[in-house]
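*Asks:* One structure coming up, written as structure tokens, with questions to follow.
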Amino acid sequence: MVTGVTAANMTNVLGTAVVPAQLKETPLKSDRRSNKPIMEKRRRARINNCLNELKTLILDATKKDPARHSKLEKADILEKTVKHLQELQRQQAAMQQAADPKIVNKFKAGFADCVNEVSRFPGIEPAQRRRLLQHLSNCINGVKTELHQQQRQQQQQSIHAQMLPSPPSSPEQDSQQGAAAPYLFGIQQTASGYFLPNGMQVIPTKLPNGSIALVLPQSLPQQQQQQLLQHQQQQQQLAVAAAAAAAAAAQQQPMLVSMPQRTASTGSASSHSSAGYESAPGSSSSCSYAPPSPANSSYEPMDIKPSVIQRVPMEQQPLSLVIKKQIKEEEQPWRPW
């Protein structure tokens with residue numbers, strides 16, 4: 001038994017043993033408290049980012065305008081997401097059932113039983129009964145002839161409309177289009193396809209740029225290819241001949257020359273020339289002179305040198321038209337200032 005240790009010493013010993021443990025626990029708690037707001041902030045940021053991505057995906061999937069649904073609450077976004085996933089799940093289940101051969105066989109068997117019961121209905125005319133049974137058989141086989149024919153006709157019409165050239169904006173463009181592709185105007189559309197005037201079959205093909213082109217089949221015999229080339233050459237020759245005839249007709253048309261406007265100088269010149277001309281009214285050997293060039297409108301009478309164009313016999317004119325008119329010019333007095 002130790003009797004020399006006092007109470008104060010005992011407290012010092014206990015204090016020295018307990019204090020290090022408390023010092024070790026306090027830093028961990030302080031670190032957790034300081035890191036907790038940061039972790040909470042990061043967690044909220046992740047949630048908000050995921051919600052924003054969900055909103056974008058849901059609006060794109062449901063084909064809604066993002067401008068009208070820019071402000072969606074978090075609950076709305078989650079609700080729309082759940083509904084969309086449920087719809088996708090139902091669609092996948094329906095597709096799996098439709099692809100399952102057992103379910104398909106069961107459906108066909110039930111449909112066949114219904115058709116048999118329909119065929120037993122009393123009071124139906126034989127023609128109407130046949131049409132009804134034919135319609136039901138087409139439905140069970142998945143063949144809808146009328147709808148298929150309508151879709152095919154619409155596709156053919158759209159292809160034919162795309163193959164036709166656009167209307168020209170000028171006669172030159174029209175002639176160029178006719179010379180470049182004369183075979184486009186002779187294409188015949190039938191139920192079996194498209195045919196050229198010489199009987200060649202062509203296949204409408206969509207090019208990478210989106211336009212439609214008529215392509216010859218690869219299995220075309222060499223003789224038919226030669227015939228097609230000869231036909232195209234003949235069409236081009238006809239187009240060139242038509243263009244040459246149009247150019248020749250345009251050259252044969254008379255050209256119209258614009259007459260110059262009368263000015264003071266031209267009026268005086270014409271008065272002098274008319275005075276000399278009126279002196280011989282009955283002469284049959286008089287010449288007609290060409291008018292001055294319109295390019296030089298401001299000229300002097302002395303610079304004019306008329307050129308003889310042709311001799312035209314003049315007819316006898318009345319006396320009142322050939323009498324020379326005397327113009328009295330008043331002499332102005334001379335003033336020195």
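Cβ from N, Cα, C; glycine included.
No substitution from the list is modelled in this structure, which keeps its original residues.
Since this is a predicted model, take the numbers as computed values, not measurements.
What Swiss-Prot shows for this protein is this:
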- A21 to S: In strain: R3-6, R3-105 and R3-107 (VARIANT)
- 31-88: domain 'bHLH' (DOMAIN)
- 107-136: domain 'Orange' (DOMAIN)
*Asks:* Mean pLDDT for the domain 'bHLH' (31-88), as a whole number?
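*Replies:* It averages 88.
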*Asks:* Per DSSP, what is the helix/strand/coil residue tally across the domain 'bHLH' (31-88)?
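*Replies:* Secondary-structure breakdown of the domain 'bHLH' (31-88): 46 helix, 0 strand, 12 coil.
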*Asks:* As a quick check of your reading of DSSP, tell me how many residues in the domain 'Orange' (107-136) are helical, how many are strand and how many are coil.
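*Replies:* When I sort the residues of the domain 'Orange' (107-136) into the three classes, I find 24 helix, 0 strand, 6 coil.
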